[in-house]
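Input: a single structure, listed below in structure tokens.
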Amino acid sequence: MSAILSTTSKSFLSRGSTRQCQNMQKALFALLNARHYSSASEQTLKERFAEIIPAKAEEIKKFKKEHGKTVIGEVLLEQAYGGMRGIKGLVWEGSVLDPEEGIRFRGRTIPEIQRELPKAEGSTEPLPEALFWLLLTGEIPTDAQVKALSADLAARSEIPEHVIQLLDSLPKDLHPMAQFSIAVTALESESKFAKAYAQGVSKKEYWSYTFEDSLDLLGKLPVIASKIYRNVFKDGKITSTDPNADYGKNLAQLLGYENKDFIDLMRLYLTIHSDHEGGNVSAHTTHLVGSALSSPYLSLAAGLNGLAGPLHGRANQEVLEWLFKLREEVKGDYSKETIEKYLWDTLNAGRVVPGYGHAVLRKTDPRYTAQREFALKHFPDYELFKLVSTIYEVAPGVLTKHGKTKNPWPNVDSHSGVLLQYYGLTEASFYTVLFGVARAIGVLPQLIIDRAVGAPIERPKSFSTEKYKELVKKIESKN
């Protein structure tokens with residue numbers, strides 16, 4: 001029974017044995033009920049993926065054979081020295097980022113995702129697990145399929161005792177993202193892929209074990225994230241996973257929140273932070289490490305370490321710190337004139353305006369827009385939201401006049417912290433952990449696809465500066 005229970009270990013539950021027994025029974029019932037949903041008339045996610053992947057693998061094989069020698073772009077020297085920005089060199093099936101339009105998940109914009117994906121009863125926000133299904137298969141699941149997937153993820157949420165003890169032993173002043181990466185790495189003990197590979201499983205079966213690891217990991221992430229949050233900022237105790245709740249609701253409740261609107265925020269947050277094509281640090285790192293046939297646990301842990309950087313996922317924490325400093329210095333004067341002066345002072349001091357600009361986007365990030373619309377709906381008069389709104393009115397003009405950015409518009413990090421602050425989740429150093437839970441929803445489907453289509457290990461070519469000089473001299477002498 002332990003393989004299908006969603007309750008976490010007794011060592012950190014605050015409920016008694018009777019409550020735990022009830023949760024065990026609920027988990028069993030929910031999983032059996034989910035299997036009924038899927039077996040009656042609907043395919044499970046694994047069944048559906050197994051059905052469609054042979055044709056996809058053949059499509060890729062044929063495409064490479066017929067067009068493998070086609071030139072798809074050129075590489076400039078400045079790109080080699082500039083973080084490979086803009087170089088076409090990765091395959092990422094789940095999403096594509098358009099500079100003007102923003103992200104599309106399997107061809108769908110964020111507003112389309114918000115309209116079309118299944119939702120929990122009474123909710124207006126899409127279910128993150130429905131997006132996981134879409135990213136993996138390219139198809140929108142039915143309500144019954146999502147309900148079965150929600151129950152499956154809840155049933156996989158139990159955390160090994162050694163991981164709990166490890167988290168409890170970590171110093172509270174260790175950054176939550178470091179703790180998150182440590183815990184995910186420690187879950188390698190549970191890897192079905194690693195065990196199967198050690199036993200010589202056929203390459204054709206790699207994807208199946210990667211799928212199982214990915215769903216196991218996804219099911220455990222809300223518990224790990226919440227345990228870190230409760231250890232560092234609260235009393236260390238968390239409740240158990242609700243076997244009948246969806247992914248976003250379980251995350252909210254494990255963190256200690258029952259507010260209906262906050263639960264909806266978690267659904268939205270996890271959805272829009274999940275995927276942003278494959279070239280960003282966390283997605284690329286997860287894919288890169290996975291290409292060496294490291295398990296999903298080790299691959300995601302590596303991606304989380306990249307996400308923890310201040311130039312990537314930790315930017316939302318830095319935005320909030322900057323907002324607080326701004327608020328303190330302007331002393332309640334949120335006029336456009338005051339904000340504009342503060343922005344110019346920031347830029348003239350050689351600092352950046354956090355939350356503005358993006359490596360690819362050249363318009364307002366639609367993820368920012370989705371969060372802004374949520375705030376307008378739920379708390380239009382909130383002080384911090386009003387401040388962010390004023391900055392939104394002023395900053396693009398200031399940044400354009402400053403002339404040192406290609407994109408003067410806000411990105412996703414410019415808004416997310418304000419939403420969390422409103423609902424009382426004020427510990428900014430934890431925000432990137434939530435980002436990490438969301439990012440798993442985007443990167444794990446690609447790992448499964450990589451193994452299913454036999455993607456090779458990643459190995460680009462590197463040159464030293466001297467070698468590049470030789471190459472440039474040779475090229476220029478021919479022109």
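Note that Cβ sites are derived from N, Cα and C of the backbone, with glycine treated the same way.
Modelled residues match the original; the substitutions are not represented.
Annotated features, as they stand in Swiss-Prot:
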{"type": "ACT_SITE", "residues": "H312", "note": "active site"}
{"type": "ACT_SITE", "residues": "H358", "note": "active site"}
{"type": "ACT_SITE", "residues": "D413", "note": "active site"}
{"type": "MUTAGEN", "residues": "S462 to A", "note": "Loss of phosphorylation. Greatly increases catalytic activity and promotes homodimerization"}
{"type": "MUTAGEN", "residues": "S462 to E", "note": "Phosphomimetic mutant. Inhibits catalytic activity and homodimerization"}
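The Cβ of D413 (active site) lies under 8 Å from the Cβ of A315, N316, E318, V319, P354, G355, each on the same chain and at least six residues away in sequence.
Note: the CA-CA distance between S462 (mutagenesis position) and H358 (active site) rounds to 26 Å. Between the C-alpha atoms of H312 (active site) and H358 (active site), the distance comes to 11 Å. Reduced to three states, the DSSP call for S462 (mutagenesis position) is coil.
When Cβ neighbours within 10 Å are tallied across all protein chains shown, the highest count among the active-site residues H312, H358 belongs to H358. Taking all protein chains in view, 8 other C-beta atoms sit within 10 angstroms of the C-beta of S462 (mutagenesis position).
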